[in-house]
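Features reported for this protein in Swiss-Prot:
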MUTAGEN   S29 to F  Strongly reduced catalytic activity. Enhances activity with acyl-CoA with C12 and C14 fatty acid chains
DOMAIN    126-176  domain 'DHHC'
BINDING   C128, C131, H141, C148  Zn(2+) 1 binding site
BINDING   K135, H140, H141, C142, S143  substrate binding site
BINDING   C142, C145, H155, C162  Zn(2+) 2 binding site
MUTAGEN   D153 to A  Loss of catalytic activity
MUTAGEN   H154 to A  Loss of catalytic activity
MUTAGEN   W158 to A  Strongly reduced catalytic activity
MUTAGEN   F174 to A  Strongly reduced catalytic activity
MUTAGEN   Y181 to A  Moderately reduced catalytic activity. Enhances activity with acyl-CoA with C18 and C20 fatty acid chains
MUTAGEN   E243 to A  Mildly reduced catalytic activity
Amino acid sequence: MAPWTLWRCCQRVVGWVPVLFITFVVVWSYYAYVVELCVFTIFGNEENGKTVVYLVAFHLFFVMFVWSYWMTIFTSPASPSKEFYLSNSEKERYEKEFSQERQQEILRRAARALPIYTTSASKTIRYCEKCQLIKPDRAHHCSACDSCILKMDHHCPWVNNCVGFSNYKFFLLFLLYSLLYCLFVAATVLEYFIKFWTNELTDTRAKFHVLFLFFVSAMFFISVLSLFSYHCWLVGKNRTTIESFRAPTFSYGPDGNGFSLGCSKNWRQVFGDEKKYWLLPIFSSLGDGCSFPTRLVGMDPEQASVTNQNEYARSSGSNQPFPIKPLSESKNRLLDSESQWLENGAEEGIVKSGTNNHVTVAIEN
C-alpha cells in the first residue's frame, strides 16, 4: 500500500473519533436523564405527572437533535456540476502551456458560458489544479475531503464532514437543537442537582449521574451558544466562515457583502420559502449551489452610465474574465422585481434597474 493511501486511510479512521465521542456523551445523557433522573429519582418519589411531562419533552428535543446531527454527518457535500470541468481538449491545451497568461486565457474562454462573477485576489479565474475544474462562486477545495465543495463553510471535525451548500441548514439545526437539548436538560436537572448537592436526596448512584449531567449540559450549552450565535450572524449577512475571513473578489474589488440581499432574503436562501420546513432537517435551501444572486449597488446616473459602457467594452474583448451569460436565465425570486434581463447581442447580458438607478455588479442565478 502506498504511503499516501495509508495516510488517507488513517485520516479517515481518526476523523470518526470526535463523532464517536459526541455519540458516547449523547447516549450516556439519555441513560442518565431517562433512567437515573426520571425513573429512579422523580418517579421513585411518586411524582408521576412531572415524570411524564419531562419524558415527553425530553424525547422531542432528543429526536430532533439526533435527526439533525445524523443529516449533517451523512449528507454528502455537493460538488460542482460537469459544466465547470474543462473539456479534454481544453485540459490538454492548459497542461501544455507553461505561461500563466496563456493558461488564464484558456480558462477565460472556458468560463464565458459559466455563472462565475468572482475571481481570486489577483483577478485570475479560480481554478482547482487537483479537481481540474473552474471553481464556482463560493466553492473551495477541502483538503480533508479531497474535493471541491459548493458554498463551502468549513470542515467540521465534530461531524466528520464538510459543511456546505447541501448540509448547511442541517448544521444550523444541529446547533439549535443542541442548544435546546442542553438547556432543557440543565433546567430540569437543576432542582435535583441542588437536592443532591445539599444531601436532601441520598441515592448515591443517581447522585453521580445527576450532578455530572448538569455540569456537562451547562458546559455544552455555553460553548454551542457562541458558535450558534456566530453562524446566525453569518446567515444574516449571507457569508460563509471562509468569506468572513477573506472577502470574495468581484469585478470592482473585494466585497464581504457582495452576496447579501437583506436579512430576510439571506435567511430564505438557507432555509427556503416554505416556513413549514424551516425547523425540520429536510433540504429546502434555494438555488443549485453553483451560482448565487448578488446585491444591488447604488450609483448615481452618470456613474451608472459610465459603468455600463465600460462593462460593454470589456465584454467585447477576448480578455473578459467574467462570463457573459449564466447557465440559467430564469429570474431569481430573491431579487427585486425591478431588475430584469436585457439581451444585447448573442452573448451579452446587462442588468438594468428601474426607479432607484441601481446597477448590478454581478448577474443573478
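Placement of Cβ uses the backbone N, Cα and C atoms for every residue, glycine included.
What you see is a predicted model, and the numbers here were worked out from it, not measured in a lab.
Spacing of H154 (mutagenesis position) relative to C128 (Zn(2+) 1 binding site) is 17 Å (Cα to Cα, whole number). F174 (mutagenesis position) and H140 (substrate binding site) are 23 Å apart (CA-CA, integer value). If you draw a 10 Å sphere around the CB of S29 (mutagenesis position), it holds 21 other CB atoms from the protein chains shown. C142 (substrate binding site) has H155 nearby among the recorded positions H155, F174, Y181, counting only those with a Cα within 10 angstroms of its own Cα.
Neighbours of D153 (mutagenesis position) among the binding-site residues C131, H141, S143, C145, C162, defined as a Cα within 10 Å of its Cα, are C162. Other than C142, C145, H155, C162, the residues of this chain whose Cβ falls within 8 Å of the Cβ centroid of the Zn(2+) 2 site are, in sequence order, P77, S143, A144, S147, I149, M152, N161, G164. Under DSSP, residues within the domain 'DHHC' (126-176) fall into helix, strand and coil as 9 helix, 16 strand, 26 coil. Taking the C-alpha atom of S143 (substrate binding site) as reference, the shortest distance to any of the recorded positions S29, C128, H155, W158, Y181 belongs to H155. Closest to C145 (Zn(2+) 2 binding site) by Cα-Cα distance, out of the recorded positions C128, C131, W158, F174, Y181, is C131. Most other Cβ atoms within 10 A: among the binding-site residues K135, H141, that distinction falls to K135. Checked against W158 (mutagenesis position) by C-alpha proximity, the recorded positions S29, C128, C131, C148 yield S29 as the nearest. When secondary structure is read from DSSP and collapsed to three states, E243 (mutagenesis position) falls in the helix class. Of all the binding-site residues listed here (C142, C162), the one with the fewest other CB atoms within 10 A of its own CB is C142. Taking the binding-site residues C128, C131, C145, C148 in turn and counting surrounding C-beta atoms within 10 angstroms, the largest count is reached at C148.
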